[in-house]
Amino acid sequence: MGSKSKILIIGGTGYIGKFIVEASVKEGHPTFALVRETTVSDPVKGKLVEKFQNLGVSLLYGDLYDHDSLVKAIKQVDVVISTVGFMQIADQTKIIAAIKEAGNVKRFFPSEFGNDVDHVNAVEPAKSVAFAVKANIRRAVEAEGIPYTYVASNCFNGYFLPTLVQPGATTPPRDKVIIPGDGNPKAIFNKEEDIGTYTIKAVDDPRTLNKILYLRPSNNIYSFNELVALWEKKIGKTLEKIYVPEEQILKDIQEAPIPINIFLGINHSVFVKGDHTNFEIEPSFGVEASELYPEVKYTTVEEYLDQFV
């Protein structure tokens, strides 16, 4: 291994971004974060930026919507990782244009970190808003011939497990649990820190070049029924189970306002259609993170749930 790539994270103060920034530093990469001047004075994000600086992250001032600042930032690094949020996914064409102009980027990771958007059976509006928009970015990256890795990290633990995906809940269920569909399709759950670690491990790895990196650690693959059974075992109590048939879920999606209909649609794709696990990873397009990096001690779902008991 030569020297470690210099990494720029765009969207580093966001939900998954901060974990990737921290993992990059931890793995010994010269780490850069693109931040807006206004972010530094923001009461919440400003503290995060300060934390980054204390870790040794270099701040580069710029903006997704300021082409020259993007090019200038990108010219200083080898690898660009985008973790921009939901509303800015489509605007990553601006990053693609800047990477193209800069001409020095060895790898681009667009903002993915969810389902593999080329293997989804989603209904509208999630189909377009959550998935197609990311697939369009993939096609744009490929059309420009930019070297890439797409990270399909499936479910963020922090979004799904503290409530066991119960609508409107803030804690896991103690009496009854609502289960979408028949509860049998398998989904995959990963802790955010582990997503950061696996993403950074892939940066200089030739095996992940122009591939989808799937996070499918064997101990984190659960059907909804298995997840509920694990939780029942932990709390020593049997819960009343309410199964919601797919027809009802589809009706709920049609009737719910934005953005609830999008989240319901993502849940439908994951827990009813089984879009995390209903296809095999072919070597032609993908690799699996826990196989590539067996040295990573990832947090299992079982360990993660202990904090809520």
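Just so you know, glycine gets a Cβ as well, placed from its N, Cα and C.
Marked as active site, proton donor/acceptor by Swiss-Prot: Lys134. Within 10 Å of the C-beta of Lys134 (active site, proton donor/acceptor) there are 22 other C-beta atoms, taking all protein chains into account.
Around the Cβ of Val35 (NADP(+) binding site), 26 further Cβ atoms fall within 10 Å across all displayed protein chains. DSSP assigns Val35 (NADP(+) binding site) to a strand in the three-state reduction. The NADP(+) binding site annotation in Swiss-Prot covers 13-16, 35-45, 86-88, 111-113, Lys134, 154-156, and the record cites similarity to another entry as its basis.
In Swiss-Prot, a mutagenesis experiment is listed as Phe86 to Val, annotated with the note Confers some isoeugenol synthase activity; when associated with Y-89. Around the Cβ of Phe86 (mutagenesis position), the number of neighbouring Cβ atoms within 10 Å comes to 13. DSSP assigns Phe86 (mutagenesis position) to a helix in the three-state reduction.
Mutagenesis annotation in Swiss-Prot: Ile89 to Tyr, described as Confers some isoeugenol synthase activity; when associated with V-86; the structure shown retains the original residue. The C-beta environment of Ile89 (mutagenesis position), restricted to residues of the same chain at least 6 apart in sequence and closer than 8 Å, consists of Ser111, Val133, Lys134, Ile137.
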Nearest-integer angstrom distance between the alpha carbons (Cα) of Val35 (NADP(+) binding site) and Phe86 (mutagenesis position): 17
Candidates Thr39, Pro43, Phe156 (binding-site residues) - the one closest to Phe86 (mutagenesis position) by CA: Phe156
Neighbour count (Cβ, 10 Å) for Phe113 (NADP(+) binding site): 26
